[in-house]
Amino acid sequence: MDAALKRSRSEEPAEILPPARDEEEEEEEGMEQGLEEEEEVDPRIQGELEKLNQSTDDINRRETELEDARQKFRSVLVEATVKLDELVKKIGKAVEDSKPYWEARRVARQAQLEAQKATQDFQRATEVLRAAKETISLAEQRLLEDDKRQFDSAWQEMLNHATQRVMEAEQTKTRSELVHKETAARYNAAMGRMRQLEKKLKRAINKSKPYFELKAKYYVQLEQLKKTVDDLQAKLTLAKGEYKMALKNLEMISDEIHERRRSSAMGPRGCGVGAEGSSTSVEDLPGSKPEPDAISVASEAFEDDSCSNFVSEDDSETQSVSSFSSGPTSPSEMPDQFPAVVRPGSLDLPSPVSLSEFGMMFPVLGPRSECSGASSPECEVERGDRAEGAENKTSDKANNNRGLSSSSGSGGSSKSQSSTSPEGQALENRMKQLSLQCSKGRDGIIADIKMVQIG
């Protein structure tokens, strides 16, 4: 029984499950539906679509009409060609013989039309001139009849305008009169030639008259059809321009909608990276200074000492000689040229030489002799002794100061120490100890930095 139930269940067709839809597709469809529900259709789109449809209908209609007009023009042209060829074969040589007459007749007709137009222009100019002259005469007559009326500025302006119109009308009349004379002369010449040819070719003219009359008829008909084709072509161009403008407006609206969607998806612009927890204003930045730690202070002191120790010997000699030769005579008058550098107390070096001893180390030459500039032998000897003594003293001071370094950053210009042997020896020993301490301190600082980086 159980086996039969299992067999029947296995024989039953399995239910067909619908294919699993991708989650991304479902999300995209949901987003599209949400956007369609949230956003309303821009009313401008409907108006532009209506214009687009109307322009499309106009273009189709104008193209159809234009094609029909062109087809009709071609059919009339073919018909005229066929019939005229038949008449030429029927009439024969008379058509060629009478062509000069019919050409002269066409020229005379054209000259007649031009003469008629010139006559109308001349008549119009004559009427304008007559009216302007009547206006001036009436104005002058009213001014003379009224004794109480004064010749004021308004009356003068009115007369000036009337006079100007009279002058313009006279110029127009003169030009139209010249044109009328020229056209009349051409018309008379054309008519005279046509009469001469008519007398000369009377028989050929009568024989070929049906041909040229039919040709003139078809010519007028073809001219009308050509004008219709030109009008339809202009209307078609206008309809295409409206269609193009509607497409351009739709494209602009689409760009605006996409830009609005993009900006709404991005959201408002927030603060920059690292500015979330910053409550300090820009005005407080100059007042806030970082507190120096031990490593930074030691490194600054080491840099100051190393810079002062590596001053070249030539610079120290030159600075010592120039500073004491051109500076003030007393140590108290020497200005402090550079501000003092802050450093830890453990690295301060007490100076073994006081300022009062600079006078002993570098004695200043006494006042110049009264005979400076004289040419006596005594003055020459005195100047030579002074120069030789100054050179000896300068060389001795330079030799004694080669092993010393002055604190140029804290005390202004480089100052030489005393040349006495006990004090110079003590200063040299102290500088050696300081350089050893600085090197040890630098090694320790570098080791601490490496440990911090490793940690």
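Every residue gets a Cβ built from N, Cα and C, even glycine.
Where a substitution is noted, the model still shows the residue that was there originally.
For the mutagenesis of L347 to A, Swiss-Prot gives this note: Loss of phosphorylation and binding by phospho-JNK; when associated with A-349. The structure shown keeps the original residue.
Under mutagenesis, Swiss-Prot gives L349 to A with this note: Loss of phosphorylation and binding by phospho-JNK; when associated with A-347.
Looking at Swiss-Prot, you'll find the mutagenesis L434 to A noted as follows: No change of phosphorylation or binding by phospho-JNK; when associated with A-436.
For the mutagenesis of L436 to A, Swiss-Prot gives this note: No change of phosphorylation or binding by phospho-JNK; when associated with A-434. The structure shown keeps the original residue. Note on L436 (mutagenesis position): other Cβ atoms within 10 Å of its Cβ, all shown chains, come to 10. DSSP assigns L436 (mutagenesis position) to a helical segment in the three-state reduction.
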Within 10 Å of the Cβ of L434 (mutagenesis position), how many other Cβ atoms are there?
14
